[in-house]
Amino acid sequence: MVCCFGKKDERTKTIEKELHKERKIMRRQINLLLLGSGESGKSTFVKQMHIIHGAGEFTADEVRAYRQQIYQNAISAMRVLLDARNKLGIAWEDPKRQVEVEKVMRFSVGDLLKGIDFTTFVEVAPIISDFWNDAAIRKTYEQRNLFQISDSCQYFFEHIPRIAMPDFYPTNRDILFCRKATRGISEHIFEINKIPFRFIDVGGQRSQRQKWFQCFTDITSILFMVASNEYDQVILEDRRTNRVVESRSVFETIVNNRAFSNVSIILFMNKNDLLQEKVPKSDIRQYFTDFTGDHTLVRDVQFFLVDKFEASRRDRARPFFYHFTTAVDTENIRRVFRDVRESILEQNLKTLMMQ
């Protein structure tokens, strides 16, 4: 019996030791919640963390899955453009293109969700290239703020010959441009300088936001992503609400929530590359009548948008941090997150000292 108790005591001590070790790790762990409207770049940011602070490369299984998703992205985006061209009444540069339309439009949403294999994709790849090179599709694409289409489609259309090769193996850059809506909650842990950083990525569509409240405990910081180039676009859910207005409304709810009174909230004004392309072509004054700067200057537009979000904060004493980012640019994210990481660790140390 004594021997039995001895073994039991040893097991208890081992369990307690493991629990103590686990609690120590949990106290050091930085929990970052990624929030923002759909298509703001949250999942792309997580991919960058994998590249910069994780394995650096994706596994063979992950790459195979991304390859199928890239095929799906290209077909899906061209279906959207073909439908929009028809609705906008834009005539084909080459009338013969019309006979090819059904070869792309035949794919149903169900087909795309099931996945597109190489054999299927290679049949339509030349047709997609021909469509993309037709002036009618280019004119339609120039009016993309009028309909819902992925920002990454141009990248894939321009790389169709490479993507359609039998030995196509997606690069990290291809994977960064690949789009798949986040459903539910996904968690990713990366050890950075011996400190575990836990990233919680939550779907940004309206239907997914009720799940945000499941993630609100033990949060160190919130990284709130905004697609800054979307000032002339409307959301998918109602096709009326301006996307930046929607993002600001969500940000206002989060930044003024009492649950986050001790949580640092960092604003990422993302898709800066696309904003720079858009500003000379799309006058922000048509969508925000209170804009008073030079509508042709990217910097004026950037700070107008930042001010919109900054003004929604009720607690003016709280520090306000923001960064202009391009989530598909690895060096930009490496540099920005280095700065963000230091400010988060500093704030976390202050919080621990107060406990």
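Glycine too: its Cβ is placed from the backbone N, Cα and C atoms.
Original residues only.
According to Swiss-Prot, the features are:
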BINDING   36-43, 176-182, 201-205, 270-273, ALA327  GTP binding site
BINDING   SER43, THR182  Mg(2+) binding site
DOMAIN    28-355  domain 'G-alpha'
MUTAGEN   GLN205 to Leu  Probably constitutively active. Constitutive expression of nlp-29, nlp-31, nlp-34, cnc-2, cnc-4 and cnc-1 in absence of infection
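The domain 'G-alpha' (28-355) scores a mean pLDDT of 92 in the predicted structure. In three-state terms derived from DSSP, LYS180 (GTP binding site) belongs to neither a helical nor a strand segment and is classed as coil. A C-beta separation below 8 Å, combined with a sequence spacing of at least six in one chain, links LYS180 (GTP binding site) to SER43, GLN69. Here the C-alpha separation of ASN270 (GTP binding site) and THR182 (Mg(2+) binding site) works out to 17 Å. Shown are the binding-site residues SER40, SER43, THR182, ASN270; the one with the most C-beta atoms within 10 angstroms of its own C-beta is ASN270. Over all protein chains present, the Cβ of LEU176 (GTP binding site) has 23 other Cβ atoms lying within 10 Å. GLY36 (GTP binding site) sits 12 Å from THR182 (Mg(2+) binding site), taking the CA atoms of both as reference points.
Cβ neighbour count for GLY36 (GTP binding site) (all protein chains, 10 Å cutoff from its Cβ): 24. With the fewest other C-beta atoms within 10 Å around its C-beta, VAL202 stands out among the binding-site residues VAL202, ALA327.
A Cα-Cα distance of 14 Å separates LEU176 (GTP binding site) from THR182 (Mg(2+) binding site). DSSP assigns ALA327 (GTP binding site) to coil in the three-state reduction, placing it in neither a helix nor a strand. Taking the C-alpha positions, the distance from THR182 (Mg(2+) binding site) to SER40 (GTP binding site) comes to 11 Å.
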